[in-house]
Every structure is written in C-alpha cells, then in structure tokens.
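Encoded as structure tokens, the structure appears first; notes follow it.
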Amino acid sequence: MAKKKRKSRKKQAKQLNIKYELNGLLCIAISIIAILQLGVVGQTFIYLFRFFAGEWFILCLLGLLVLGVSLFWKKKTPSLLTRRKAGLYCIIASILLLSHVQLFKNLTHKGSIESASVVRNTWELFLMDMNGSSASPDLGGGMIGALLFAASHFLFASTGSQIMAIVMILIGMILVTGRSLQETLKKWMSPIGRFIKEQWLAFIDDMKSFKSNMQSSKKTKAPSKKQKPARKKQQMEPEPPDEEGDYETVSPLIHSEPIISSFSDRNEEEESPVIEKRAEPVSKPLQDIQPETGDQETVSAPPMTFTELENKDYEMPSLDLLADPKHTGQQADKKNIYENARKLERTFQSFGVKAKVTQVHLGPAVTKYEVYPDVGVKVSKIVNLSDDLALALAAKDIRIEAPIPGKSAIGIEVPNAEVAMVSLKEVLESKLNDRPDAKLLIGLGRNISGEAVLAELNKMPHLLVAGATGSGKSVCVNGIITSILMRAKPHEVKMMMIDPKMVELNVYNGIPHLLAPVVTDPKKASQALKKVVNEMERRYELFSHTGTRNIEGYNDYIKRANNEEGAKQPELPYIVVIVDELADLMMVASSDVEDSITRLSQMARAAGIHLIIATQRPSVDVITGVIKANIPSRIAFSVSSQTDSRTILDMGGAEKLLGRGDMLFLPVGANKPVRVQGAFLSDDEVEKVVDHVITQQKAQYQEEMIPEETTETHSEVTDELYDEAVELIVGMQTASVSMLQRRFRIGYTRAARLIDAMEERGVVGPYEGSKPREVLLSKEKYDELSS
C-alpha cells in the first residue's frame with residue numbers, strides 16, 4: 001500500500017509539474033512576442049497592455065515574463081500578496097497616477113480636451129492610437145491611471161493627486177525595504193553628513209593656515225608695529241574651541257531607541273537567491289579496469305576492501321526537492337521590542353543597576369537584548385536578577401549570556417510569542433554553503449541574528465546530539481544526513497547507520513551511500529562498530545605503506561599516482577557512522593560499544609571516519625566520561641534538568657531551551673555554545689531526496705561491513721562442583737546462591753559464579769530480586785541429557 005501511495009503521489013506531482021511548465025512557457029512566449037512587437041499578435045498584446053498601463057505597458061510585460069519564469073522554474077504559483085509585492089503595487093500605481101496627471105496638464109495647456117471626463121478622454125486617445133489617425137498619442141498611465149486620477153482629482157484636485165502619489169511611493173518603499181523611513185534616511189544621510197563634516201573641517205584648517213600665512217607676511221612687512229599684530233593674534237586665538245564643539249555633539253553611548261536587527265528582514269534580503277548548479281567535470285567514459293601488471297608502486301598495502309569509482313552519470317539532488325520556507329511576520333514581537341527594552345531598563349533601575357539596552361536581535365524563536373552595564377556594575381548582579389526580569393517581561397523563562405563573546409555586553413534572551421520556522425532549504429541556500437569541496441558541510445539552522453549556521457563534520461571531528469524526547473533531535477539527525485546527500489556522491493562519502501528504534505533511519509535503506517543496510521538489532525550494533533574499527537586500522541596500514549598521515553594526504557597521493565602512471569586506483573571515501581539511540585546499545589552491550597566508540601573517537605579522525613551519536617537519555621551511564629572526553633562538538637536540545645545539561649555541555653543552559661528545534665551548539669574550540677533554531681525537515685522532503693538518490697544509483701552493500709548472525713558459544717566450566725550443583729538445583733527445583741553456599745560449604749563468589757554459568761546455559765532464569773530464580777530445566781529433561 002505504501003508503494004502504491006508513493007507512486008500515485010509521484011504521478012500527481014509529475015502532472016502538476018507539467019501543468020506549471022506549460023503555463024510558464026505560455027506566459028514567456030506572450031511577453032517576448034509583445035516586447036518585440038512580432039506581427040499582428042504582438043501588436044494586439046501591445047494595444048491590450050497600453051490600454052491598461054498606458055506608456056508604462058513594458059512593466060506589465062516584464063511582470064508577465066517574471067511570472068512565466070517563476071512558474072516554469074519553481075513549479076508552483078507564486079504568492080501575489082506579500083508585503084514586498086504590495087509595496088511594489090503601490091509604487092507602480094503612483095507612477096501611473098503621476099503620468100496621467102502630467103498628461104492632462106499637457107492636454108489642458110494645448111486646449112485638446114473636449115470633455116471633462118478623464119476616463120472618456122483616455123478612451124478617445126486609445127481609439128486614436130488604435131485607428132492610427134495620428135502618431136501614437138501619449139496615453140499616460142492608461143485606463144488604470146485614468147481611474148486613479150478621476151478618483152483622486154475628485155477628492156484632492158490635481159496638486160493633491162500629485163502629493164498623494166508621492167506619499168504612496170514612500171509607503172511602497174517602506175513596504176519593499178521593510179525598514180522605517182527614518183532608518184532609511186539615516187542610512188542614506190549619515191555618509192552625506194560625514195562628507196559635509198569632513199569638508200567643513202578641511203575648510204576650517206585651510207582658513208587657519210591662510211590666516212597664519214597672512215600674519216607672517218604682515219610681520220615681515222611691518223616689523224616696527226609690534227602691538228597691532230599682537231592684538232590681531234589675540235582676536236584670532238579663540239577659534240580652536242570650534243573643533244572641540246564638534247566632538248561634544250557626538251555621544252555614541254546615548255541612544256533614544258535601541259537598534260533592532262530583525263530575523264525576518266534578513267530572510268527577505270536573502271529571498272530567492274540565484275543558486276548556480278555546480279558544473280560537473282567533463283570527462284571520458286570510464287574504461288574497464290584492467291589488472292595492473294609490472295612493478296607498479298602505487299600502493300603495496302593490504303587489498304582495498306571497499307572503494308568504488310566515480311559514477312559520472314550521478315546527479316546531485318537539487319534544492320528544489322526541499323520545501324520553501326514559510327515565514328511568519330512576527331508582528332506582535334516587533335511591536336513589543338521597544339516596550340520590553342524600556343521594561344528591562346526600568347527593572348535595572350529599580351534594583352540600583354545602571355545599564356542600558358542598546359541593541360536588539362529578533363531571532364526565529366527568541367529575542368536577544370544586548371545590555372551594556374555601566375562602569376563598576378558586576379556581571380553577577382545582573383545574572384542574579386534572572387527571575388525578576390522574567391517577571392517584569394511576563395516571559396516563560398529567560399536565558400542570560402554573560403558576557404556575550406567578543407562584546408562588553410550581556411545578552412538577555414526572551415522567548416518570542418510567534419516562533420518562525422527555519423527550513424533546511426534556506427540554510428543550504430545561504431552563501432556559506434557555496435563551497436563544493438566541503439563534502440561534509442552540514443546545515444544546522446539559524447542563530448539569533450538570523451545568520452545561517454553550518455559546520456564541517458570533518459573539523460568537528462565527532463558530534464554528540466542529545467536532548468529529551470520530542471525536542472527535535474531526530475529532525476536534526478535527518479537534516480545532517482540530508483545535507484551530506486545533497487553535497488556528496490556515493491564514492492565520496494559512505495555511511496554506517498545504527499538505529500535500535502527501528503523507525504527513524506529505515507527510510508534511508510537502499511541509498512548508494514550506505515556500507516550496509518541500516519542496523520536495527522542492538523546485538524549486531526557492537527559487531528558493526530567493530531567492523532568500522534577494523535576498517536580504521538586497515539586505513540592506517542595503507543597510510544603507513546604510502547607514507548601519508550591522513551585521508552587527504554592519501555587521496556592526493558592516489559591522484560598523483562593515477563595522473564603519472566595512468567592507473568585507475570580509487571580514492572578512499574569518508575565514512576560517517578550515525579548512532580541514533582546510544583542508550584539502547586549501552587543497555588545491551590555497554591562494554592563492547594563503549595570500547596569501539598572510544599577507539600573510533602580517539603583515532604578515526606585522520607582515517608576519515610566521523611561519529612554522530614544521538615541519545616535521548618543524557619545521563620552519565622550513557623554518555624560516559626570516556627566517550628564525552630573524545631567527542632568535543634556537542635548539540636544540546638531541551639532537557640529536563642541542569643544536571644542533564646551539564647552532562648552534555650559541561651555547563652547549564654539547555655534546561656531553559658524551548659523545544660521544537662531550539663538548541664545550543666558547542667563546536668570544537670568554542671568557549672560558549674551558540675543558540676540556534678534548528679532547520680526543519682519534513683518526512684516528505686526526506687523521501688523526495690532519498691527517491692532521487694536511489695534512482696541515480698542503486699545501493700551496493702559491502703559484504704565485509706554487514707554484521708553477521710553470531711551464535712553464542714559457552715566455554716567449559718572449570719569448577720568441579722558444577723555438575724553436582726546442577727543436579728541439586730534440578731532435584732530441588734529452586735535455585736539461590738545461599739543454598740549452594742550452605743550445601744557445598746563454599747564462599748559467595750564461587751556460588752554466584754556457578755549460578756551465572758547455569759543462567760548462561762539455560763538451566764535457571766534471570767535474577768528476580770528477593771525471589772529465588774526459576775529453574776528452567778525439568779528433572780526428566782536432565783535425566784535424558786545426562787543419560
């Protein structure tokens with residue numbers, strides 16, 4: 001049923017894509033024919049658009065062209081009522097209105113108006129243009145401009161219509177830019193003001209030098225008159241304070257209102273960037289690999305267990321497979337920013353703390369207020385006011401970052417009323433992602449300032465992801481895997497996935513990047529990790545034979561050897577080991593799993609093997625000290641207590657996160673974590689990417705890396721009392737350590753070992769607290785086995 005549903009969904013999506021492409025091509029064809037005025041059809045469309053927009057008909061044609069390209073490329077109907085587009089409509093309507101006002105001024109001046117009706121005169125001008133009775137007349141703003149002018153002339157007269165058009169242009173600019181008119185004027189006027197000030201100061205310096213030259217020339221001409229120049233000098237001396245007066249007006253620490261940087265504004269500036277597809281290198285088709293003969297000295301190491309040559313026909317998944325972001329306006333949060341800033345300052349003042357809010361960052365999930373304390377104010381004094389500040393702002397909880405790294409300020413993070421969703425597509429579309437060589441670059445989300453947060457897994461080199469159930473941990477892991485699939489081909493990155501929960505990573509079964517099918521049996525997981533350890537040791541043997549130190553050096557060595565000798569030796573791929581739930585593995589085989597993870601985390605970085613370990617139980621018996629010491633990069637989602645936060649990050653803070661993707665990211669080498677709103681990725685998006693990857697290349701699992709079924713083997717019991725103890729327990733049909741101690745007069749340790757050996761061989765059941773163990777072997781069965 002699931003396959004049928006997936007096929008029907010694919011068929012519907014394909015039909016919808018064809019429909020969008022046809023409509024887009026039709027719009028593009030109409031606009032190009034009309035712009036070039038090709039034949040009768042082109043002239044007809046010109047008349048049609050001139051009727052509506054007059055002399056500005058080209059704007060309609062360009063809009064139709066953009067609409068056609070959008071339908072053809074994005075395969076969806078664009079939203080026509082966004083804030084920016086509403087501003088654009090205001091500007092265009094104002095231009096049409098101004099054009100029509102100017103048209104009727106000219107007609108009135110010439111005396112060409114026969115009727116007082118604006119619409120009728122415009123219609124007559126259009127008919128003259130259609131009939132060709134005169135050279136194509138000026139139609140102003142067309143019929144739209146005529147209707148606007150008729151309404152505005154009735155309400156405001158001609159001059160008032162022009163004023164209203166200018167006001168509408170200003171409103172449109174505010175809507176398009178998303179900034180207040182005051183901010184825009186400040187941005188434009190500040191460089192002009194600086195230029196004028198510099199020129200004025202330069203003019204004052206020139207005047208001073210000119211006056212000093214004049215004084216020196218007068219002294220040389222009249223040396224006998226000494227008093228008069230002295231008087232003049234006294235009159236000229238009071239001028240330098242003008243310079244000081246200029247500097248007194250500058251007070252950078254005094255702000256009437258805090259500077260606000262909005263997350264939504266940053267998103268609109270980055271809206272619909274042009275993403276160029278990476279050009280694949282053009283090369284000849286692969287030839288059959290012939291066994292190398294002769295004394296070739298490329299690699300005389302152990303044989304390659306798994307590597308594959310590049311599939312030239314493989315195409316990377318496009319970003320169009322991911323859903324576009326749906327941003328909320330966060331209008332309520334924007335309105336409350338100034339009020340909250342004043343509340344913070346009043347609260348500080350009431351507790352005798354001199355501090356001022358100077359900058360505010362409106363992020364996706366939280367708003368960060370930058371507070372600059374006065375000289376002599378202790379940081380701890382502000383940190384201790386955490387509960388009082390939360391009470392003043394009526395916030396669920398606040399987090400204080402004291403101080404902000406690189407700034408002499410304290411950050412107060414307040415949850416937003418509306419949480420803006422961050423999509424993986426917008427994170428991967430950022431400029432930071434424009435690095436095709438970084439195969440392990442992963443997208444995490446956006447920080448409070450709205451900047452995309454990406455990280456290179458090979459520089460981490462291992463990652464721990466922990467958080468409570470439902471906090472966004474699985475979505476984060478899916479986002480990391482999808483980021484790698486969007487950037488790397490199967491011969492460049494391989495993956496080993498371990499999923500004891502059996503439902504999170506099963507969707508990736510069949511992708512060509514997998515070394516083995518997703519491991520869902522916890523007993524096989526330790527064996528899979530041991531196979532990765534063996535691969536790491538094999539790689540180090542390769543490095544020692546070739547005289548290289550890491551995977552980058554080895555691959556460069558292979559490239560040089562292939563270029564010089566014409567060989568086809570494949571390069572080593574990176575390996576990413578993903579463990580979705582560490583707690584289950586630690587319950588089944590803690591010692592084996594911990595040993596393998598410890599060895600990999602200590603040594604695997606240079607071999608190109610990287611670990612991503614996720615767990616929803618961040619306790620010390622799961623995230624042991626040995627594991628944590630070797631995994632320096634951590635991501636903490638919302639947890640229930642400060643103890644769990646300290647287990648993950650070695651510091652508090654994660655207990656104050658909001659959930660739903662709100663995380664603290666602590667990269668290697670950083671002193672403090674960065675708060676990030678995680679990128680959301682739906683199940684449908686994951687399925688689309690996986691389907692695309694599978695259609696490009698089928699999975700070829702490596703037999704050496706598939707964990708096998710292991711039969712349990714029991715060593716012989718060396719204790720001579722074992723047979724007698726089994727006979728006693730089967731006869732009594734009850735088993736306990738104390739009974740063996742009494743009957744055989746032995747110590748507790750020896751008796752407990754006998755019971756453990758019986759449990760391994762299925763003679764007795766498991767430990768059940770104060771109750772005696774259940775005897776699983778009947779007396780009749782024992783007699784049969786012994787006879």
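The backbone N, Cα and C atoms fix where each Cβ goes, glycine too.
Those substitutions? Not in this structure, it's all original residues.
The domain 'FtsK' annotation in Swiss-Prot covers 450-646.
Marked as ATP binding site by Swiss-Prot on the basis of a curator's inference: GLY470, SER471, GLY472, LYS473, SER474, VAL475. Of all Cβ atoms in the protein chains displayed, 20 besides its own lie within 10 Å of the Cβ of VAL475 (ATP binding site).
When secondary structure is read from DSSP and collapsed to three states, LYS473 (mutagenesis position) falls in the helix class. According to Swiss-Prot, the experimentally introduced change LYS473 to Ala is described as follows: Abolishes ATP-binding and DNA translocation.
For the mutagenesis of ASP584 to Ala, Swiss-Prot gives this note: Decrease in DNA transport. The structure shown keeps the original residue. Around the Cβ of ASP584 (mutagenesis position), 19 further Cβ atoms fall within 10 Å across all displayed protein chains.
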Cβ-based isolation winner (fewest other Cβ atoms within 10 Å) among the binding-site residues GLY470, GLY472: GLY470
Candidate with sparsest Cβ neighbourhood (10 Å radius) among SER471, SER474, the listed binding-site residues: SER474
Intrachain C-beta neighbours of LYS473 (mutagenesis position), sequence separation six or more, cut-off 8 angstroms: VAL465, ALA466, GLY467, ALA614, GLN616, PHE637
Cα proximity to ASP584 (mutagenesis position), best match among binding-site residues SER471, SER474, VAL475: SER474
Chain-mates of GLY470, SER471, GLY472, LYS473, SER474, VAL475 with C-beta within 8 Å of site centroid, ATP: GLY467, THR469, CYS476, PHE637, GLY661
